[in-house]
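First comes the structure, then the notes that go with it.
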Amino acid sequence: MPDNFREGDKQDSQKGRQGARWGQERRLEFIDYRLRWDGQINRSSLTDFFGISVPQASLDLSEYTKLAPDNLEYDMSSRVYRSTKLFQPVYMTSSLECYLNDLLQVAIQPEIHFGSFLGWRSPVAAVPRLLRRLDTDVVSQILRAIRENEAVHVIYQSMSDPQGSKRTLTPHSLVHDGYRWHTRAWCHKRGEYRDFLLSRIVQAQNAGPDEERANGDLAWNTFIKIILIAHPGLCLAQRNLIERDYAMIDGEIHLECRQALLHYLLFQLNLTETQSHQAPEALQLALKNKDEIYALLKQ
């Protein structure tokens, strides 16, 4: 089984190679990130992470100062550059979303040295995840079929057929529903596009070109607007709280979702037709255009 390795792992042994691969723009992103989230940076931060020389680190800091002169000031007593009150991030990689995602990766897989720009970090934890078995060779074959517009012969297991049976699929995309990986594919047995769990594909072999079916998934290519509101059964103060939680505009959130993925989204939001009968305090959100959405799910 291949090692679970990402760029940036085992940094102590790869500093020189990172420095060779990553140009100055990447190092400027690093400076921006560390100033935003650590509040400070010095030359050794750059030399340690990228394996570059001290003179090169000085040049990078000088270049960043030209780029955003109001973002940092030099503290002579500590010999570090500190972010100022006027700091405004230059790069999207310094966003709160990116930073929290970096922390989440550390919490989910603490045994892996994640290749992010994290310096000091708060203690962080995440609820354990159940990971499904994935066969590298199977996933590789599915990806090849997607790339080359080909069909694949597979053995697929399901709750109704736990031993597995032969099927021919023409996959066109991968899907993550928030919990599991699927491939979206034309099922030659059923004569329709369906989702197939990658963990339940036991074998996959090339079955030749099938470009026509690889591009004809109407439900995949159709985008549906979902309008979310604070649940009308909540009191005014509670609705205001929910609207602030989700940064609603005029009391609404507008999402676009592929029609083929609607059920997954509603399940995560606790808003399927079955789930929607719970107490308002449990649901918190509601579908403003629920009649339209539930009708689409029945198609």
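Sequential numbering from 1, following the chain as shown.
Cβ coordinates are placed from backbone N, Cα and C, and glycine is handled just like the others.
Unsubstituted: the structure retains its original residues.
Residues annotated as domain 'WYL' in Swiss-Prot: 131-211. What Swiss-Prot says about the mutagenesis result for ARG43 to Ala is this: No longer binds cognate promoter DNA, increased expression from the bidirectional promoter. Under mutagenesis, Swiss-Prot gives ARG190 to Ala with this note: Loss of induction by bacteriophage lambda, increased resistance to lambda, constitutive repressor. Where Swiss-Prot documents ARG194 to Ala as a mutagenesis experiment, the accompanying text is: Almost complete loss of induction by bacteriophage lambda, wild-type resistance to lambda, constitutive repressor. The mutagenesis experiment ARG200 to Ala is recorded by Swiss-Prot, whose note states: Loss of induction by bacteriophage lambda, wild-type resistance to lambda, constitutive repressor. ASP245 to Ala appears in Swiss-Prot as a mutagenesis experiment; the accompanying note says: Almost complete loss of induction by bacteriophage lambda, increased resistance to lambda, constitutive repressor.
On the structure: features taken from Swiss-Prot.
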| residue | record | DSSP (3 states) |
| --- | --- | --- |
| ARG43 | mutagenesis position | helix |
| ARG190 | mutagenesis position | coil |
| ARG200 | mutagenesis position | helix |
| ASP245 | mutagenesis position | helix |
Among the mutagenesis positions ARG43, ARG190, ARG194, point out the residue whose Cβ has the most other Cβ atoms within 10 Å, with all shown protein chains included in the count. ARG43
What's the number of neighbouring CB atoms sitting within 10 A of the CB on ASP245 (mutagenesis position)? 11
Of the mutagenesis positions ARG190, ARG194, ARG200, ASP245, the one whose Cα sits nearest to the Cα of ARG43 (mutagenesis position) is ASP245
ARG200 (mutagenesis position) to ARG194 (mutagenesis position): how many Å between their Cα atoms? 14
Would you mind reading off the Cα separation of ARG190 (mutagenesis position) from ASP245 (mutagenesis position), to the nearest angstrom? 43
Whole-number Å distance between the CA of ARG194 (mutagenesis position) and the CA of ASP245 (mutagenesis position)? 35
Restricted to the domain 'WYL' (131-211), the mean pLDDT of the model is 95
Number of helical, extended and coil residues in the domain 'WYL' (131-211), per DSSP: 17 helix, 41 strand, 23 coil
Provide the number of Cβ atoms within 10 Å of the Cβ of ARG200 (mutagenesis position), excluding the reference atom itself. 20
